[in-house]
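Features as listed in Swiss-Prot:
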type     : residues             : note
MUTAGEN  : R13 to A             : Strongly reduces affinity for RNA. Nearly abolishes enzyme activity
MUTAGEN  : R15 to A             : Strongly reduces affinity for RNA
DOMAIN   : 20-194               : domain 'Exonuclease'
BINDING  : D23, E25, H181, D186 : Mg(2+) 2 binding site
BINDING  : D23                  : Mg(2+) 1 binding site
MUTAGEN  : E25 to A             : Nearly abolishes enzyme activity
MUTAGEN  : E73 to A             : Reduces enzyme activity. Abolishes enzyme activity; when associated with A-29 and A-77
MUTAGEN  : K108 to A            : Strongly reduces affinity for RNA
MUTAGEN  : R114 to A            : Strongly reduces affinity for RNA
MUTAGEN  : F124 to A            : Abolishes enzyme activity; when associated with A-146
MUTAGEN  : K139 to A            : Reduces affinity for RNA
MUTAGEN  : F146 to A            : Abolishes enzyme activity; when associated with A-124
ACT_SITE : H181                 : active site, proton donor/acceptor
Amino acid sequence: MSDNAQLTGLCDRFRGFYPVVIDVETAGFNAKTDALLEIAAITLKMDEQGWLMPDTTLHFHVEPFVGANLQPEALAFNGIDPNDPDRGAVSEYEALHEIFKVVRKGIKASGCNRAIMVAHNANFDHSFMMAAAERASLKRNPFHPFATFDTAALAGLALGQTVLSKACQTAGMDFDSTQAHSALYDTERTAVLFCEIVNRWKRLGGWPLSAAEEV
């Protein structure tokens with residue numbers, strides 16, 4: 001059997017990338033002008049047999065940056081009151097500094113080289129996180145500047161569904177629509193969905209690659 005067929009480590013599975021599941025809730029669609037209000041992150045790990053699973057969860061309510069737009073339609077959609085003192089919101093710097101610190105530790109521990117965002121319709125979440133990191137002057141951003149794993153695309157391929165709730169249900173997972181549009185809940189569901197898609201491909205024999213497929 002080839003050496004490649006024995007690879008079960010996280011660093012081997014994604015070409016040295018360390019996948020981190022992210023979801024954000026915002027006050028609009030423009031990452032440069034609209035507020036980031038909530039962010040959750042879940043790191044992933046692999047067991048000794050190469051099965052992917054969620055690992056560490058981080059979750060923060062975020063204070064709107066100075067001068068941020070707060071679109072009423074977006075707030076009505078996600079139900080967030082940015083002025084609610086019970087949110088326990090922190091600055092963009094505090095939230096991302098803690099997430100990046102945990103992610104960098106995970107990269108080192110797993111032998112990976114760089115983090116890659118996993119998200120549902122990932123361009124949206126990626127743009128908001130990157131804009132917030134720039135505003136916060138966080139220089140050591142561990143995430144790839146543009147590459148992502150988009151579970152909307154992956155679920156469309158693997159399950160024939162692109163909506164998060166429908167993809168989860170098709171995969172045999174629970175999805176509580178009353179908890180949707182919470183960054184924490186959506187991140188948890190996205191993490192389990194991504195793991196299921198990756199593990200399903202393994203169960204079907206798609207990974208590890210056969211000797212004939214090795215480059």
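In case you wondered, yes, glycine gets a Cβ from its N, Cα and C as well.
Just the original residues are modelled here, none of the noted substitutions.
On a predicted model such as this, the values are computed, not experimentally measured, just so you know.
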Three-state secondary structure, K139 (mutagenesis position) (per DSSP):
coil
Other than D23, E25, H181, D186, which residues of the chain come within 8 Å of the Mg(2+) 2 site, judged by Cβ distance to the Cβ centroid of those residues?
V24, E38, A40, N78, A180, S182, A183, L184, Y185, T187
Run through D23, R114, D186 for me and report the recorded positions whose CA is within 10 Å of the CA of K108 (mutagenesis position), in sequence order.
R114
Drop a 10 Å sphere on every Cβ of the recorded positions R13, R15, K139, H181 and tell me which sphere holds the fewest other Cβ atoms.
K139
If one looks at the chain holding F124 (mutagenesis position), which residues at least 6 apart in sequence have a CB under 8 angstroms from its CB?
V24, F29
Which chain-mates of E25 (mutagenesis position) that are at least 6 residues away have a CB under 8 A from its CB, listed by sequence?
L37, E38, I39, N78, I80, H181, S182, A183
To the nearest whole angstrom, what is the C-alpha distance linking R13 (mutagenesis position) and D186 (Mg(2+) 2 binding site)?
24
Sparsest-packed of the listed recorded positions (D23, E73, D186) - C-beta count within 10 angstroms:
E73
